[in-house]
Amino acid sequence: MSGNSQLPPDVIGFICSKYDIILASTSPRRYEILHDIMGITDLKTMVSTFEENLDKMNYSTDPIGYVCDTSWHKAQNIIEILTDYEDENPNEIDKPKLIICADTIIIDKSGRIYEKPKTKEVQKKFLMKFCYEDDEPVNVVTAVTLIKWYGRENFELVPFRDETKVYFDNKIPLRILEEYVESGDGLEVGGGFKIQGQGAILIEKIEGDYYNVVGLPLNKTFKGLYAEANSI
């Protein structure tokens, strides 16, 4: 991703003058969206230690609830970390924080959740299903939980989500799909494809925010940050 098209620096400067902006994720794609595209050059990071082990069987009829709850639990874990830090450093005075927690899943028309394939064999099965078996798009859902943090006794959680429909090309030659799998690209992402990489070859079109498929809905995330900065 290129950082050539950033939002006006005075807008980002306004938000950053009110809050420290923190990404609670190790995802390089989410970092690039916020740092390179949105232009938050002083972006800080934290790591949630939530195990992301919610039982999917409890969400068989509500897969979107799974991603929303995962994002929410990540935020709750960050609150615990911030609270512990505040307890250990009672005299430290920090700027208020806006912390971005997120989780992304791929869902097919039946409600099945597709996670990281980890092996090329599983990845190929995923992509063949998306391209040749399903007659409807897959749904990419990112749930975001913003933490508006002033301190352990003064914080607020602001959840939102975005959905993007991804239409795979059912006429793509199998050889091309197999070559993509052999490239190793997409093994470590949900669904087994990267829209920002060679995986885009397999995709005919999308409906919704491109950056949501990458890992974070840029438009809704920016509006969330801007709204909170304006609420002071």
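The backbone N, Cα and C atoms fix where each Cβ goes, and this holds for glycine too.
If you look for the noted substitutions, you won't find them, since the model keeps the original residues.
In the three-state DSSP scheme, Asp103 (active site, proton acceptor) is classed as strand. Among the features that Swiss-Prot reports, active site, proton acceptor is placed at Asp103.
For Thr26 to Ala, Swiss-Prot lists a mutagenesis experiment annotated as follows: No change in activity. In the three-state DSSP reading, Thr26 (mutagenesis position) counts as coil. There are 11 other Cβ atoms within 10 Å of the Cβ belonging to Thr26 (mutagenesis position).
One mutagenesis experiment named in Swiss-Prot is Arg29 to Ala, and its note says No change in activity.
Swiss-Prot lists Arg30 to Ala among its mutagenesis entries, and the accompanying note reads: Loss of activity. In sequence order, Leu23, Ile100, Ala102, Gly215, Leu216 are the residues of the chain that are 6 or more apart from Arg30 (mutagenesis position) and have a CB within less than 8 Å of its CB.
In the three-state DSSP classification, Tyr66 (mutagenesis position) falls within a helix. Where Swiss-Prot documents Tyr66 to Ala as a mutagenesis experiment, the accompanying text is: Loss of activity.
Here Swiss-Prot notes a mutagenesis experiment, Gln76 to Ala, with the remark: No change in activity. In this structure, Gln76 (mutagenesis position) is part of a helix by DSSP.
Its Cβ taken as reference, Glu188 (mutagenesis position) is surrounded by 11 other Cβ atoms within 10 Å in the chains shown. According to Swiss-Prot, the mutagenesis experiment Glu188 to Ala carries this note: Decrease in activity.
In this view, Phe193 (mutagenesis position) is surrounded by 30 other Cβ atoms within 10 Å of its Cβ, with every protein chain counted. What Swiss-Prot says about the mutagenesis result for Phe193 to Ala is this: Decrease in activity.
For the pair formed by Thr26 (mutagenesis position) and Gln76 (mutagenesis position), distance between Cα atoms is given as 17 Å, rounded to the nearest Å. Cα spacing between Gln76 (mutagenesis position) and Glu188 (mutagenesis position): 25 Å, rounded to the nearest whole number. All chains included, 26 other C-beta atoms sit within 10 angstroms of the C-beta of Asp103 (active site, proton acceptor).
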